[in-house]
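First the structure, in the form of structure tokens, and then the observations on it.
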Amino acid sequence: MVSAISEDSASATASGQCEVVKEELPAGNYILVAVEIDTTGRRLIDEIVQLAGYTSKGNFQQYIMPYMNLNQAARQRHQIRVISIGFYRMLKSMQTYKIIKSKSEVAALMDFLNWLETLLAKQPNKEGIVMLYHDDRKFIPYMILEALKKYSLIDRFNRSVKAFANTCPMAKTFLGKHGIKNCGLRKLSMLLAKSKDGNSTKEDEHENPEGNSSITDNSGHKNQKQGAFEGSANVRAKMVYEMALQLIESESTESPESFESPESSESSEAEVKLLNAVRPFSQLLSSTILELKDQNHSLGRQNSFRPVFLNYFRTTLNYRVRAVKYRIGLAEHGFTLKSLKAIWSDKRKPGLELVLTAIDSLKTEETAELLDLLDSYYDPSKTTIKPRCKRSGNGTRRRNRAKGAASSKNGAIGAGGDNSVPDSATKPGGRPRRKRNNIRNNILGPQNTEKGSPKAEMKTSTPKSMSIKPPSEFADI
């Protein structure tokens with residue numbers, strides 16, 4: 001597959017970056033499949049925990065046992081964690097507290113490819129599959145391709161899947177004119193559900209002009225939405241597909257009164273409309289692979305700046321976020337630690353300033369901070385700038401509280417650290433210890449408490465034997 005990619009689709013820039021030329025998806029008859037994943041984190045080195053796909057003809061869902069554990073944010077987002085029982089690791093749900101059945105990554109990917117090939121086999125008139133995803137960062141296709149690349153399955157994947165289509169920019173284009181800026185999956189689903197419920201209410205009022213009561217069963221729909229956990233990739237895949245269909249149907253109609261849900265319209269017509277709408281926002285698989293390759297090179301350039309921002313990563317979250325932003329901005333423009341050092345050796349600080357002003361993602365004060373940081377790192381006569389962190393008062397209060405508790409035990413202060421409060425109001429030090437029974441005391445018996453009295457001696461003599469006379473009835477025997 002990689003060898004089949006044309007060299008004209010990428011051109012090398014002066015900075016060493018790989019500029020990907022976007023190729024448009026050719027017109028044809030394709031199957032739309034919404035795909036979602038749950039991962040151990042939000043980095044390319046993380047692993048897939050759950051892989052899910054949804055289409056009008058069926059769905060696919062499989063949990064994957066990762067080699068690494070989920071980070072704290074991923075555990076809270078997906079409500080699953082990795083547990084160890086003896087020598088075995090397994091996934092456990094944090095909602096039901098039950099063990100989740102999972103497979104290895106290669107087995108899950110093979111099942112996913114078999115499912116995609118089965119979809120194409122059932123519809124021989126289709127030319128391929130276009131995968132829908134809703135993500136502003138393009139994280140989902142990169143993670144899927146990274147997993148397929150581990151086991152050399154990209155060629156087989158390319159036989160079925162022709163392109164990836166991102167519904168996030170499509171939603172921003174359609175809803176931007178209405179003043180809607182937040183185009184997250186959850187927000188869009190709520191907006192479209194409200195518009196659908198409002199239109200159904202208007203239709204009921206139009207059908208009952210006399211005011212006759214009409215009962216609509218909205219409780220079942222609400223309970224279904226409430227019971228569906230959006231942290232699961234299986235639920236989100238279905239949400240992506242239904243949201244895209246509803247978005248196209250609402251955009252195709254001019255007035256909200258004529259809104260038609262995808263359930264009432266024919267699925268084939270709705271899918272054709274959706275396919276025509278997502279074509280401008282789709283990207284061929286070859287272009288996505290080249291973008292992934294450039295992302296891996298960008299990560300290598302980011303890691304080269306680690307010595308510069310080492311002090312930033314050792315401080316608070318604010319400085320760590322700024323360090324990540326600076327590294328991404330430098331790496332996206334093709335700079336490395338060695339290339340910036342060559343510029344500094346040639347033109348010193350003015351040369352760095354000329355280069356950093358070309359980064360549009362940085363503000364003026366951020367550019368000045370980054371310039372001073374790089375200049376102090378490259379110049380041996382200067383000390384490297386270290387971020388100044390304001391110490392919060394929590395640690396001081398905690399130490400003072402500990403000191404107060406220690407001094408109160410010594411009886412120097414009263415309750416709450418106030419000398420005017422008597423010590424009788426303070427909490428007692430503890431229960432008086434009860435005297436333990438001493439084995440030696442039991443053996444020696446009561447001791448003489450008078451001063452100068454000799455210690456009691458142990459009684460070793462046995463008591464005198466007592467003669468017992470037999471009863472009279474046994475005397476004649």
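Each Cβ is built from the backbone N, Cα and C atoms, and glycine gets one as well.
Don't look for the substitutions in this one, it keeps the originals.
Record note (Swiss-Prot) on the natural variant Gly220 to Ser: In strain: msh9.
What Swiss-Prot says about the natural variant His221 to Pro is this: In strain: afc1, afc7, f17, m32, msh9, msh37, ps1, ps2, ps3, ps9, ps10, ps11, ps12, ps14 and ps15.
In Swiss-Prot, the entry for natural variant Ser267 to Thr states: In strain: m32, msh37, ps14 and ps15. The structure shown retains the original residue.
Looking at Swiss-Prot, you'll find the natural variant Ile289 to Val noted as follows: In strain: afc1, m32, msh37, ps14 and ps15. Under the DSSP three-state reduction, Ile289 (variant position) is assigned to helix. Every protein chain considered, the tally of other Cβ atoms within 10 Å of the Cβ of Ile289 (variant position) stands at 22.
Here Swiss-Prot describes Thr315 to Ala as a natural variant; the accompanying note says: In strain: ps4. Long-range C-beta contacts of Thr315 (variant position), restricted to its own chain and to partners at least six residues apart, with a cutoff below 8 Å, comprise Pro387, Cys389.
Listed in sequence order, the residues of the same chain lying 6 or more apart from Thr367 (variant position) and placing their CB within less than 8 Å of its CB are Leu356, Thr357, Ile359. Reduced to three states, the DSSP call for Thr367 (variant position) is helix. For Thr367 to Ala, Swiss-Prot lists a natural variant annotated as follows: In strain: f17.
Quoted from Swiss-Prot for the published natural variant Lys382 to Arg: In strain: f17. DSSP classifies Lys382 (variant position) as coil under the three-state reduction. Packing around Lys382 (variant position) is summarised by its Cβ count: 11 other Cβ atoms lie within 10 angstroms of its Cβ, all protein chains included.
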- [ ] Between the Cα atoms of Lys382 (variant position) and Ile289 (variant position), find the distance and write it as a whole number of Å.
- [x] 43
- [ ] Give the three-state DSSP assignment (helix, strand or coil) for Thr315 (variant position).
- [x] coil
